[in-house]
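Inspection log for the structure reproduced underneath, given as structure tokens.
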Amino acid sequence: MCSLASGATGGRGAVENEEDLPELSDSGDEAAWEDEDDADLPHGKQQTPCLFCNRLFTSAEETFSHCKSEHQFNIDSMVHKHGLEFYGYIKLINFIRLKNPTVEYMNSIYNPVPWEKEEYLKPVLEDDLLLQFDVEDLYEPVSVPFSYPNGLSENTSVVEKLKHMEARALSAEAALARAREDLQKMKQFAQDFVMHTDVRTCSSSTSVIADLQEDEDGVYFSSYGHYGIHEEMLKDKIRTESYRDFIYQNPHIFKDKVVLDVGCGTGILSMFAAKAGAKKVLGVDQSEILYQAMDIIRLNKLEDTITLIKGKIEEVHLPVEKVDVIISEWMGYFLLFESMLDSVLYAKNKYLAKGGSVYPDICTISLVAVSDVNKHADRIAFWDDVYGFKMSCMKKAVIPEAVVEVLDPKTLISEPCGIKHIDCHTTSISDLEFSSDFTLKITRTSMCTAIAGYFDIYFEKNCHNRVVFSTGPQSTKTHWKQTVFLLEKPFSVKAGEALKGKVTVHKNKKDPRSLTVTLTLNNSTQTYGLQ
């Protein structure tokens, strides 16, 4: 999924959650209750709304009593279940105010909780009575005495209590400041460690992708939080219509099945599957676009079939043990860029039922020789004379960067050669780093200036109607384009010649979502980065 916002808005239906939730209802009865409450209130009495309906109350205690009796939401149980103290409680209240989740969702949450972000310290409602509630009373209930010790008046006792609370608040703020400072030191240490470490360990059964921490992987997921990349992907007709045709033309694969959509984005594949007759569809995505996806699902009245879960597939807890079908649009530039296939294979190993299927199921990567002397000169020879100055040293920075662009088919000078065949049902994560010898049959005498790579996608297993699409330069262009590896020193080739070479593909050791590609060709070796 070469797509890369924040979709979290303070409206009903945008919930940072692990499930797609039905929208709360504002019934006429609730409005009537609110009117009755307003009529009975003294003028100027401060009110606060219920967390789950429109009723108003004049104290936190009344509000929580109502939540417990009418909505089966017990704040005492919630605080103890998650070990919430002052700041955790504040975040919880603001999270509910901002995201409007259902009671069922709130009662189903387990750690990690979705209200940990600093943004939930900001009050949603001005003068919210619930934020003035002392959550520590839930841990240490105290009885209010009817007489005051040592001859203190009631006012004096209140003042002393306020001083005690102020001191406790200052202590908590100081502790939070120290915690933030420690956290920053830890982050800096982790960044320094990553930048100075060349090797990540990886076994054949696990992926370094699964081990990435939030601060390491945040840029990747945040890039998918903006609508723009999803618009680009949805408008890619080759991509989107291929998935649609595969699903709609093979409904037997989805009828009454439980389907998992890994990296669901806006939910388009989940909705295709639901329309094809799936019994249940689970969409998982870590990016903020999931909040818009929740609204999209409700707008299309598919919330009874589709459940959306926010988080990494390696970390979330699905509401089912096994699924029948896994679908995902995981492909990146040169197929493997972004390493999202690692996550799909993780999901397959953990959740796919025996006899289940993963789609797309077959993928191939191919190379082809390119001759485009003008473009090579524009990007490489350009540095030999820049306004009369020599800048040839810049070539060392330009050449190692793979270029993603749409090639003119007329620049192709060889037949393609496959270098990798992936069957998603049998491939392991370790197979995604590989070396391959290749031979390119030259079709036209010319100068070879670059080698280009692209991939083809197949929906085949159990399909009555097979669907295939290509990202090659001779096919309709897609948002994946082609990946071009410019040669430092072009060389001549003759028609009919067999140009032999070797390619090695690895994850970047410092950024495993990026790729390192090494080409050996014409007695020369060059390493390229795709990032």
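Cβ atoms here come from the backbone N, Cα and C positions, even for glycine.
Among the mutagenesis experiments that Swiss-Prot reports, Y87 to C is described with the note: Markedly reduced affinity for RPS2. Y87 (mutagenesis position) carries a helical DSSP state (H, G or I).
Looking at Swiss-Prot, you'll find the mutagenesis Y87 to E noted as follows: Markedly reduced affinity for RPS2.
Neighbour density for Y87 (mutagenesis position): within 10 A of its CB lie 17 other CB atoms from the protein chains shown. Under its mutagenesis annotations, Swiss-Prot gives Y87 to F the following note: No effect on interaction with RPS2.
The feature domain 'SAM-dependent MTase PRMT-type' is assigned by Swiss-Prot to 217-531.
Sequence annotations record features per position, and here Swiss-Prot assigns S-adenosyl-L-homocysteine binding site to R239, G263, D285, I313, E314, S343 based on experimental evidence. There are 23 other Cβ atoms within 10 Å of the Cβ belonging to R239 (S-adenosyl-L-homocysteine binding site).
Residues annotated as active site in Swiss-Prot: E329 (among others). When secondary structure is read from DSSP and collapsed to three states, E329 (active site) falls in the coil class.
As a published mutagenesis entry, E338 to Q appears in Swiss-Prot alongside the note: Loss of catalytic activity. No effect on ALDH1A1 activity regulation.
If you draw a 10 Å sphere around the CB of E338 (mutagenesis position), it holds 27 other CB atoms from the protein chains shown. Residues or ranges marked as active site by Swiss-Prot on the basis of similarity to another entry: E338 (among others).
Under the heading of mutagenesis, Swiss-Prot lists V403 to W and annotates it as follows: Reduces catalytic activity. Note: V403 (mutagenesis position) has non-local neighbours R379, T483, V484, F485, L486, i.e. same-chain residues 6+ apart with C-beta under 8 A of its own C-beta.
According to DSSP, H464 (mutagenesis position) is assigned to coil rather than to any helix or strand. A C-beta separation below 8 Å, combined with a sequence spacing of at least six in one chain, links H464 (mutagenesis position) to Q249, N250, H252. Annotation of the published mutagenesis H464 to A in Swiss-Prot: Loss of interaction with ALDH1A1; the original residue is retained in the structure shown.
Other C-beta atoms found within 10 angstroms of the C-beta of N465 (mutagenesis position) number 10, with every protein chain shown included. In Swiss-Prot, a mutagenesis experiment is listed as N465 to A, annotated with the note Loss of interaction with ALDH1A1.
Residues near R466 (mutagenesis position) in space but far in sequence (CB under 8 A, at least 6 apart, same chain), listed by position: Y458, F459, E460. Quoting Swiss-Prot on the mutagenesis of R466 to A: Loss of interaction with ALDH1A1.
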When DSSP is mapped onto helix/strand/coil, what comes out for S343 (S-adenosyl-L-homocysteine binding site)?
helix
Tell me, if you would, which residue among D285, E314, E329 (recorded positions) has the fewest other CB atoms within 10 Å in the structure shown?
E314
Alpha-carbon spacing, E314 (S-adenosyl-L-homocysteine binding site) to N465 (mutagenesis position), which is rounded to whole Å:
32
Give me the largest Cα to Cα distance among R239, G263, D285, I313, E314, S343, the residues the record lists as binding S-adenosyl-L-homocysteine, in Å as a whole number.
26
List, in sequence order, those recorded positions among Y87, E329, E338 whose Cα sits within 10 Å of the Cα of R239 (S-adenosyl-L-homocysteine binding site).
E329
Whole-number mean of pLDDT values that fall within the domain 'SAM-dependent MTase PRMT-type' (217-531)
92
G263 (S-adenosyl-L-homocysteine binding site) - helix vs strand vs coil (DSSP)
coil
How would DSSP class R239 (S-adenosyl-L-homocysteine binding site) in three states?
helix
